[in-house]
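Straight from Swiss-Prot, the features:
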ACT_SITE  E36  active site
BINDING   H35, H39, H45  Zn(2+) binding site
DOMAIN    1-95  domain 'Peptidase M12B'
DOMAIN    103-177  domain 'Disintegrin'
MUTAGEN   R154 to A  Does not act on alpha-IIb/beta-3 and alpha-V/beta-3
MUTAGEN   D157 to W  Increase in binding to alpha-IIb/beta-3 and decrease in binding to alpha-V/beta-3
MUTAGEN   P173 to A  2.2-fold decrease in inhibitory potency towards a5b1, and no change towards avb3 and aiibb3
MUTAGEN   H174 to A  Increase in inhibitory potency towards aiibb3 (2.5-fold) and a5b1 (4.4-fold), and no change towards avb3
MUTAGEN   K175 to E  Between 4.8 to 10.4-fold decrease in inhibiting the migration of tumor cells
MUTAGEN   K175 to A  2.6-fold decrease in inhibitory potency towards aiibb3, 1.6-fold increase in inhibitory potency towards a5b1, and no change towards avb3
Amino acid sequence: IGIAYNRGMCDPKKSVGTVMDHSTEHLSVAVAMAHEMGHNLGMDHDGNQCNCGGAGCVMSEELIESRSYKFSDCSKNQYQNYLTIYKPQCILNQPLRTDTVSTPVSGNELLQNSANPCYDPLTCHPREGEQCESGPCCRNCKFLKEGTICKRARGDDMDDYCNGKTCDCPRNPHKGPATAKGSVLM
């Protein structure tokens, strides 16, 4: 059992549908939801002349359990007419990020639970006044002061220090010989 406004998808007061279904079959609930959303998208109940190639179509007046999982040719035409005649802007226009109600996003389009507070999730750029996001020489979105130890010495090695200009831990230029690809690092 359900109800929805016909062609109400882009009307803030009518973009709604209600479904009450006590079925334990999830597909049946999904079909009922698709049926009501079909009304929101300008689709009427299918008549006898409509065909979806199955036992029953999503917009049939009476759903035939889980077999009603396709929209009919009539429904597809009605949806196309809805788009052409009513030009529903909430469907045809790509919304601005500030117009959507959703989880904030970042570089990978998902904001992780441990999302970085240094970045604005709407722009994926550092927040104003922030210098860095992470690294051994970054704390609370700011570079650590020059001279802060970022890597303790081991053996005959020397401490490495932050330079106050980067989030990375630069290698101490006064270190003894170390090899990388056979060359001496200075």
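Numbering starts at 1 and runs along the chain as displayed.
Backbone N, Cα and C define each Cβ position, glycine as well.
Just so it is clear, the model here is predicted, and its values are computed rather than measured.
Structure coloured by features recorded in Swiss-Prot.
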residue: H35; record: Zn(2+) binding site; DSSP class: helix
residue: H45; record: Zn(2+) binding site; DSSP class: coil
residue: R154; record: mutagenesis position; DSSP class: coil
residue: P173; record: mutagenesis position; DSSP class: coil
Largest tally of Cβ atoms lying within 10 Å of a Cβ, found at which of the recorded positions H35, R154: H35
Neighbour tally for H45 (Zn(2+) binding site), based on other Cβ positions within 10 Å of its Cβ: 15
Neighbour tally for H39 (Zn(2+) binding site), based on other Cβ positions within 10 Å of its Cβ: 20
Sparsest-packed among the recorded positions, when each Cβ's other Cβ atoms within 10 Å are tallied, from E36, D157: D157
Cβ packing number for P173 (mutagenesis position), 10 Å threshold: 9
Cα-to-Cα gap, H39 (Zn(2+) binding site) vs R154 (mutagenesis position), nearest whole Å: 70
Distance from D157 (mutagenesis position) back to H35 (Zn(2+) binding site), taken between C-alpha atoms, in Å: 70
Spatial separation of H45 (Zn(2+) binding site) from D157 (mutagenesis position) - C-alpha basis, Å: 79
Residues close to Zn(2+) site centre defined by H35, H39, H45, Cβ within 8 Å: G2, A4, E36, G38, M43, D44, V58, M59, E61
Cα proximity to E36 (active site), best match among recorded positions H45, R154, P173: H45
Nearest-integer angstrom distance between the alpha carbons (Cα) of R154 (mutagenesis position) and P173 (mutagenesis position): 16
